[in-house]
Amino acid sequence: MASLSDRLDRVLGATAADALDEQFGMRTVDDLLRHYPRSYVEGAARVGIGDARPEAGEHITIVDVITDTYSFPMKKKPNRKCLRITVGGGRNKVTATFFNADYIMRDLTKHTKVMLSGEVGYYKGAMQLTHPAFLILDSPDGKNHGTRSLKSIADASKAISGELVVEEFERRFFPIYPASTKVQSWDIFKCVRQVLDVLDRVDDPLPAELRAKHGLIPEDEALRAIHLAESQSLRERARERLTFDEAVGLQWALVARRHGELSESGPSAAWKSNGLAAELLRRLPFELTAGQREVLDVLSDGLAANRPLNRLLQGEVGSGKTIVAVLAMLQMVDAGYQCALLAPTEVLAAQHLRSIRDVLGPLAMGGQLGGAENATRVALLTGSMTAGQKKQVRAEIASGQVGIVIGTHALLQEAVDFHNLGMVVVDEQHRFGVEQRDQLRAKAPAGITPHLLVMTATPIPRTVALTVYGDLETSTLRELPLGRQPIATNVIFVKDKPAWLDRAWRRIIEEAAAGRQAYVVAPRIDESDDTDVQGGVRPSATAEGLFSRLRSAELAELRLALMHGRLSADDKDAAMAAFRAGEVDVLVCTTVIEVGVDVPNATVMLVMDADRFGISQLHQLRGRIGRGEHPSVCLLASWVPPDTPAGQRLRAVAGTMDGFALADLDLKERKEGDVLGRNQSGKAITLRLLSLAEHEEYIVAARDFCIEAYKNPTDPALALMAARFTSTDRIEYLDKS
């Protein structure tokens, strides 16, 4: 007998287990049984002459005679052969290709009747199967020959003719699994049946009252029904239970991480009424909003505790997150600690340095003429600095002269040593992973875990906050400071109203004549950046192409500058400095300006091919304007028809400035895998059944259960549920994205 935690090689043997591990990363019985079917076939119906052509990706079964065969060497292994066979003829002619085919060429010969089963594809209108499962029918020796999985079913049927074998397949119910050319759906089904035949009854890790509350069937019944139940209603109930399991596994992983951090010692730093933080509050030329004061109080209390703070601060573009973070960092500096602010780009890091020095004034001039008596110093460390500059900044960090250091990934290098690191602030968290923020926290003194504040201007739906950022407490700033100007957003459907695009260029000229500035944003840098070009789809605008055209055509009378991610750091700094100083009227750019760029005089943004951007991305871009004293306008130009899904998305962005509402819409539009990102090895982190957009009730209930259950963790089955979210040699932590 077997349990869920048993290794597959003990149950299936080394050959099958190794194949499942290599193709899908399955190592335990639990791994295999949670590889759920993606569809079901009520009898393996044959594709015949009168049938409608199946869709690409559909699982089909074909019974026909081989009319042609062709063998050829494999490209990477010339000593091995590939075999291509053709079955049937006319409209439903199908070709099937087999790799490493030396061992099957004697079976798959011309005029042989064969059953093929696999996913159909198309090439130039012709149906194709790639390494399908096969079974030879009516072989001369009377024995069944073919793929092991189909052969075992045929042997078990004890049919005495090929037609009776086919009838057996047509009678039976089969699940269809996500598969590969090396391990096909039939192979997986055979392994699943073999495992379920010897699986001990699975004890349920969820209490009966929780199952009853949500109408969930027992774990043992669900794991068997999802694979074997012929009743659709029972399979649906199994999916509901296993979806809840996934929510529990995910939350257990996050709660475990959170508890691990809470057991560590944090640097206690109480608020000082005579410190730098209090002095900055007195000097600010504006009043904090009620929301900012509330968040600052929460942060201040957390920093004063002897446990590390782990908090996510999210807020609308321009809601004032940075000043709250600066006040929190100064509270740590007042207690003798250093703070590190990690930014995803050099442009954003330089912007933070400038704005923090500006707001601190003499409070950031420690050791300098004109500096306040208890002033600190603020430094910048980026990869593009010269070796001498980096060496000097590293020395100042190591000596403790610098209280706040702002940097990019350069802060993570081994050469960077802190004198007394007490707090890490990560801006735009979605650009970093858990490993990177932990790498920076590890630079603190032995026995101390620095406080962590993660900031994002990308509003996060509740279900994402409970999953991707589930190991962090959450604070939200919704209120915008007084003085923020309204931003009118309009969609230009160029095919319908080409004159509107001409009017957009004139609007930019008018704003420049009034002394104001504009952004023109493109989705690509140049023609070599073809990530969004598809057959039959109009290529999108490029920053370099627009820059070249506009300065000699529509905007020839204005001063233009170009900025994108492939420019050198010096060129980017020069373009940004000229734009900030008012020496440039229009900045033609890519999304390199998506976060952190603050030019109050910019009042117009024209986004070309806006349908190529995500909903949240457009909202972020729009936040670069409306920062000064003048009303602003954002124009979204697109060549898609208004009534398409892409056109409707653009209208949704234009219809609201509520980033949280747009974030919910963005989540519904995207796949969960896109939300969760990829792990460090590049494998997509996806949810199998759980939907962040549809299963909020399950996620909240699972979180509440895990928080309570973790106080006295006794059932190892809960940790097993969480294994694929925590196992460092497979998926890594879920939020390492």
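Using N, Cα and C of the backbone, Cβ positions are placed for all residues, glycine too.
Cβ environment of Phe99 (mutagenesis position): Met74, Arg80, Cys82, His131, Thr181 lie under 8 Å away, each six or more residues apart in the same chain. Here Swiss-Prot notes a mutagenesis experiment, Phe99 to Ala, with the remark: Wild-type Holliday junction (HJ) and ATP-binding, 4-fold reduced ATPase activity, 2-fold reduced DNA unwinding activity.
While the structure shown retains the original residue, Swiss-Prot records the mutagenesis experiment Pro285 to Ser with this note: Wild-type HJ DNA-binding, severely reduced ATPase and DNA unwinding activity, reduced ATP-binding. There are 5 other Cβ atoms within 10 Å of the Cβ belonging to Pro285 (mutagenesis position).
In the three-state DSSP scheme, Phe286 (mutagenesis position) falls into the coil class. Here the residue is the original one, but Swiss-Prot notes a mutagenesis experiment at this spot, Phe286 to Ala: Wild-type HJ DNA-binding, severely reduced ATPase and DNA unwinding activity, reduced ATP-binding.
The note that Swiss-Prot attaches to the published mutagenesis Gln292 to Ala is: Wild-type HJ DNA-binding, severely reduced ATPase and DNA unwinding activity, reduced ATP-binding. Within 10 Å of the C-beta atom of Gln292 (mutagenesis position) sit 20 other C-beta atoms, taking all shown protein chains into account. Following the DSSP three-state reduction, the secondary structure of Gln292 (mutagenesis position) is helix.
Feature annotation from Swiss-Prot assigns domain 'Helicase ATP-binding' to 302-477.
Residues annotated as ATP binding site in Swiss-Prot, with sequence analysis given as evidence: Gly315, Glu316, Val317, Gly318, Ser319, Gly320, Lys321, Thr322. In the three-state DSSP reading, Val317 (ATP binding site) counts as coil.
Close to Lys321 (mutagenesis position) in the fold, though at least 6 residues off in sequence, lie Leu313, Gly315, Met455, Ala457, Leu477, each with a CB less than 8 Å from its CB. A mutagenesis experiment is reported in Swiss-Prot for this position, Lys321 to Ala, and the note states: Loss of ATPase and helicase activity. Wild-type HJ DNA-binding, reduced ATP-binding. Loss of replication fork regression.
With a 10 A radius on its CB, Thr408 (mutagenesis position) counts 20 other CB atoms from all the protein chains. In Swiss-Prot, the entry for mutagenesis Thr408 to Ala states: Wild-type HJ DNA-binding, 1.5-fold reduced ATPase activity, 4.5-fold reduced DNA unwinding activity, wild-type ATP-binding. The structure shown retains the original residue.
Among the features that Swiss-Prot reports, domain 'Helicase C-terminal' is placed at 514-673.
Cβ-based crowding with a 10 Å cutoff singles out Gly315 as the top-ranked of the binding-site residues Gly315, Gly318, Gly320. Taking the mean position of the Cβ atoms of Gly315, Glu316, Val317, Gly318, Ser319, Gly320, Lys321, Thr322 as the ATP site, the remaining residues of that chain whose Cβ falls within 8 Å of it are Ala457, Leu477, Leu480. Averaged across the domain 'Helicase ATP-binding' (302-477), pLDDT for the predicted model comes to 89. Each of the recorded positions Phe286, Glu316, Val317, Ser319, Thr322 was scored by other CB atoms within 10 A of its CB, and the lowest score goes to Phe286.
The two recorded residues, Val317 (ATP binding site) and Gln292 (mutagenesis position), have Cα atoms 14 Å apart.
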